[in-house]
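Data first, discussion second: the structure below is written as structure tokens.
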Amino acid sequence: MIVHPSRENFSSAVNKGSDFRLKGEPLKHVLLVDDDVAMRHLIIEYLTIHAFKVTAVADSTQFTRVLSSATVDVVVVDLNLVREDGLEIVRNLAAKSDIPIIIISGDRLEETDKVVALELGASDFIAKPFSIREFLARIRVALRVRPNVVRSKDRRSFCFTDWTLNLRQRRLMSEAGGEVKLTAGEFNLLLAFLEKPRDVLSREQLLIASRVRDEEVYDRSIDVLILRLRRKLEADPSSPQLIKTARGAGYFFDADVQVSHGGTMAA
């Protein structure tokens, strides 16, 4: 059933979708940015029924206020805000946080808009009209792939050229001591490369490793993640020396990698 969602269709979706509530599922906080009052109310009602805490705001000022005073697990942003560009909210949040960002849009549906949103750090892009039950499923997917706030028990560090990726702290550091922020997808993708240096990895393998949805517009999501990683790692992203393309086969990481297991180095 496709909905935008209307009140009638929404009520039907609630009745049919009540089995989507997972036993013992912790209460997660969804922050919605949408200046459509009716849409805000419908999403709040539906997600609340399915064991989510939802805060809905109409603009970036209210968004920033909530974000600074509460723990947020996933952000949903409508691109088509009347007074501002939703992409700016995405850009600003992705630059300083790994909170998953889901974009919803009814007008800006060109491939360029979707690719730009992904490049800026969005986790998902949903076109209106959409299925409210699919919307719920996408939120759950975004929450599953978010890195844990608690530090990982994996104590490995990967050293390559003048970079170090620390798994316990989930940090990418340069030899000079500067930290480069990575989104969850970028982190997972880089780790996949570092665990198998110089092995050609197919796009399907990389999709699984990075936990990116492989459907519709997301067929290009690996290319987008590769581009973003190259921009962060390579001196000249247009002539990459680390992440290289194997034509017709996938990508490979062309560098020596040393692995430290809590102090012990291994090649």
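Numbers run from 1 along the shown chain.
Using N, Cα and C of the backbone, Cβ positions are placed for all residues, glycine too.
Modelled residues match the original; the substitutions are not represented.
Residues or ranges marked as domain 'Response regulatory' by Swiss-Prot: 29-143. Mean pLDDT of the predicted structure over the domain 'Response regulatory' (29-143): 88.
Quoted from Swiss-Prot for the published natural variant VAL33 to Ile: In plasmid pTiBo542. For VAL33 (variant position), the count of additional Cβ atoms within 10 Å of its Cβ stands at 27 [all protein chains shown].
Here the residue is the original one, but Swiss-Prot notes a natural variant at this spot, VAL82 to Gly: In plasmid pTiBo542. All protein chains included, VAL82 (variant position) registers 8 other Cβ atoms within 10 Å of its own Cβ.
DSSP assigns ILE132 (variant position) to a helical segment in the three-state reduction. Here Swiss-Prot notes a natural variant, ILE132 to Thr, with the remark: In plasmid pTiBo542.
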> Could you state the CA-to-CA distance between ILE132 (variant position) and VAL33 (variant position) to the nearest Å?
Replying inline: 17
> How many neighbouring Cβ atoms, not counting its own, are there within 10 Å of the Cβ of ILE132 (variant position)?
Replying inline: 24
